[in-house]
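Taken from Swiss-Prot as is:
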- P117 to Q or S: Decrease in activity (MUTAGEN)
- S167 to F: Decrease in activity (MUTAGEN)
- N254 to T: Decrease in activity (MUTAGEN)
- A302 to T: Decrease in activity. Defect in histidine binding (MUTAGEN)
Amino acid sequence: MAKNIQAIRGMNDYLPGETAIWQRIEGTLKNVLGSYGYSEIRLPIVEQTPLFKRAIGEVTDVVEKEMYTFEDRNGDSLTLRPEGTAGCVRAGIEHGLLYNQEQRLWYIGPMFRHERPQKGRYRQFHQLGAEVFGLQGPDIDAELIMLTARWWRALGIAEHVSLELNSIGSLEARANYRDALVAFLEQHQETLDEDCKRRMYTNPLRVLDSKNPDVQALLNDAPALGDYLDDDSREHFAGLCKLLDAAGIAYTVNQRLVRGLDYYNRTVFEWVTNSLGSQGTVCAGGRYDGLVEQLGGRATPAVGFAMGLERLVLLVQAVNPEFIASPVVDIYLVAAGAQTQSAAMTLAERLRDEMPGVKLMTNHGGGNFKKQFARADKWGARIALVLGESEVADGTVVVKDLRSGEQTAVAQDSVAAHLRTLLG
């Protein structure tokens, strides 16, 4: 007997019972994006490796440890995308979307990182991201955060997420801070673990989000990034905070928040939760005004964010279980009798024409009424339509509300209107 082939570790199947809630959550997210004027862009999952090295930074954990990189038959180095911003910028440059234009784009799809699989974090994971190009003021940063806050309200999780903000300043301000931080860390190398010692010279800002408690205690005495901000960045951040205050969005300024990718400048933010065990990030982003030029385009201000959908689904299920998936079907058509199958299928097609979007399933495979009603329950149907030989003969159909048990005979010509009333 041949050995079963199983899914790769950290790359999951999502079965019909799970995908229904994914679809409802994704639908909510997409509706909000549309209400803010964002358009979808669809991007390849494989890109040239230099794209990510240039965008993310060669000494980041993502590039050094986590990317799935391989050579194709032509000897070109390709990588499964570990994040979406770099590909979105590449597409914007390649297709001329960014030159002297404002763009508001969103994307959704699988990303890939070779890291240890754990709850809510997998090697293939799904991400929704939004990017804005051509706007440089704090007002668009604030609107992006307002958009995400609207998501949390729509999903019923607003009380379970909190916003952390920081400004990491301009490239020049960050370079000055980097020198001060390295000088401080050099004086306390005995407290640093090996990972922090390596990062101290390659990417010292990443030491700030070390999970090592000894390092975290040491950083209480480290220079503060906020003390090194340039005047423009201070003004930008103050403007952002003022707009969020006016919108009633609570936040905490976290001066250790730096994000893990090299392309960020000025605004960075994270929405975090404590409702999944240890604190976890639900959504994160910031401003990256230099990335378009870095990847070969003209200098273009940009800001965006990304969100891991696996963690979001877990959070919604944990704190708002009433946000249940829509039923697989609204209506199940039960047919019994040798002469009813053709009439049932004809009625089903007519109802699909008259009720666009209705989820209607016709029974196939025979079975008595008891078995067919059991199938209707299995598929989560709200209403059963019962068509027997007598109903076919007199042009009626029995409409049964499977929640209340009430049923009534309705003329087939008017059943669509009756169903609309029942389904609301």
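Every residue, even glycine, has its Cβ placed from backbone N, Cα and C.
What you see is the original sequence, not a version with the noted changes.
Features recorded in Swiss-Prot, as mapped to the structure shown.
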{"residue": "P117", "record": "mutagenesis position", "CB count, 10 Å": "15"}
{"residue": "S167", "record": "mutagenesis position", "CB count, 10 Å": "28"}
{"residue": "N254", "record": "mutagenesis position", "CB count, 10 Å": "17"}
{"residue": "A302", "record": "mutagenesis position", "CB count, 10 Å": "26"}
Cα within 10 Å of N254 (mutagenesis position) is the criterion; apply it to the mutagenesis positions P117, S167, A302 and give the hits in sequence order.
S167
Under DSSP, is P117 (mutagenesis position) part of a helix or a strand, or is it coil?
coil
Tell me, by DSSP, whether N254 (mutagenesis position) is helix, strand or coil?
coil
